[in-house]
Amino acid sequence: MGEKPGTRVFKKSSPNCKLTVYLGKRDFVDHLDKVDPVDGVVLVDPDYLKDRKVFVTLTCAFRYGREDLDVLGLSFRKDLFIANYQAFPPTPNPPRPPTRLQERLLRKLGQHAHPFFFTIPQNLPCSVTLQPGPEDTGKACGVDFEIRAFCAKSLEEKSHKRNSVRLVIRKVQFAPEKPGPQPSAETTRHFLMSDRSLHLEASLDKELYYHGEPLNVNVHVTNNSTKTVKKIKVSVRQYADICLFSTAQYKCPVAQVEQDDQVSPSSTFCKVYTITPLLSNNREKRGLALDGKLKHEDTNLASSTIVKEGANKEVLGILVSYRVKVKLVVSRGGDVSVELPFVLMHPKPHDHIALPRPQSAATHPPTLLPSAVPETDAPVDTNLIEFETNYATDDDIVFEDFARLRLKGLKDEDYDDQFC
């Protein structure tokens, strides 16, 4: 008989092992009309709790400066959203009844386990990390979501890192089911003292591409002028709109093809260029937008941001988009170029499959198009527990303790890195 499918549950304990948080997943999908709810369970040692309360907080923050620059009480960090939940003692009117997974965990863990629940607002940004430079230390810049559980008499009471649990989650988007129209653009260049023109037309074979999938750029040139096109450059550029105190746009080339294809006067030219944007070719570019990163996992170029119509862009943190630029280098006539916007995302997984990891860290990689190529092999994810989906009984649940701190020999002060 085959094995029953397992339910993956993430587990993390405080350094003093008095508090443990359980989550069914760490990636929460933004469906544009709603966001997956954050539901989990916190287990607390009653002898440690005493007369205190158990609080869980969800924070969305935008770090826009290096952590080592935080001096004199100034922090290069802005909290975009903070929500608090009192897990114990339970409030008289809980926001919703426990989910099926919470019920199973509560039965397994006993009376000292308590559920918590958060709703992520739709207008919050997705998790994005800005790639640090080779010499940068500390937490990377970008947008992240963090769950923190602690025991205290009140929310205002300061808790020690040793007595709390911090766990980073991600808000993600997947490719839409119905892609947009095929991107195309054209332009005509007229030169001084001449009535003849140079016409450039470019198009992509589709609008939506998956990470690792090559782009086919169709370039058609009609040169009725007296100028000569010396070479053709095709590049993919990432645009990151940083919306914080003011809006600024940063662009970074992530792939480029340059060919010495010449187009003589009074002639035409047509060619398909293939180009693939990959993070593996851009490891040294500081400030490049990446999908939100969890420690011990690799990631990929940031997915395109899909904004719901009417959303307030001022609170969106980082908006990511991509364009293909086709440029003709003309002798003694300047450059002629067009841009083609496209969407770069992960495919939407099936409901019964766990949310996909980045290409180089996918425990269960999503089904990609035949042309989509993962970058590297997948390591084993040890930060999870699995139990069988037996709805009749929960006696067969087996927890696999996540003991990375003890295995690595880390000290309590190292716990400040919440990505572990």
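Every residue, even glycine, has its Cβ placed from backbone N, Cα and C.
Residues as originally present; substitutions not included.
The structure displayed is predicted, hence computed values, not measured ones.
In sequence order, Q256, V257, E258, Q259, K325, V326, K327, V329 constitute the residues six or more apart from K233 (mutagenesis position) in its chain with CB-CB distances below 8 Å. Under its mutagenesis entries, Swiss-Prot includes K233 to Q with the note: Abolishes phosphoinositide binding and ADRB2 internalization; when associated with Q-237 and Q-251.
Reduced to three states, the DSSP call for R237 (mutagenesis position) is strand. Remark: R237 (mutagenesis position) has K251, C252, P253, V254, Y322, R323, V324, K325 as non-local neighbours, by Cβ distance under 8 Å and separation of at least 6 in sequence. Per Swiss-Prot, mutagenesis R237 to Q is noted as: Abolishes phosphoinositide binding and ADRB2 internalization; when associated with Q-233 and Q-251.
Under DSSP, K251 (mutagenesis position) is assigned to a strand (E or B) in the three-state scheme. There are 12 other CB atoms within 10 A of the CB of K251 (mutagenesis position), with all protein chains counted. Among the mutagenesis experiments that Swiss-Prot reports, K251 to Q is described with the note: Abolishes phosphoinositide binding and ADRB2 internalization; when associated with Q-233 and Q-237.
Swiss-Prot gives this note for the published mutagenesis K295 to A: Impairs interaction with ADRB2, MAPK1 AND MAPK3; no effect on interaction with MAPK10.
The mutagenesis experiment E386 to K is recorded by Swiss-Prot, whose note states: Abolishes interaction with clathrin; when associated with K-377.
As a published mutagenesis entry, F387 to A appears in Swiss-Prot alongside the note: Greatly reduces interaction with clathrin; when associated with 384-A-A-385.
Under the heading of mutagenesis, Swiss-Prot lists E388 to K and annotates it as follows: Abolishes interaction with clathrin; when associated with K-375.
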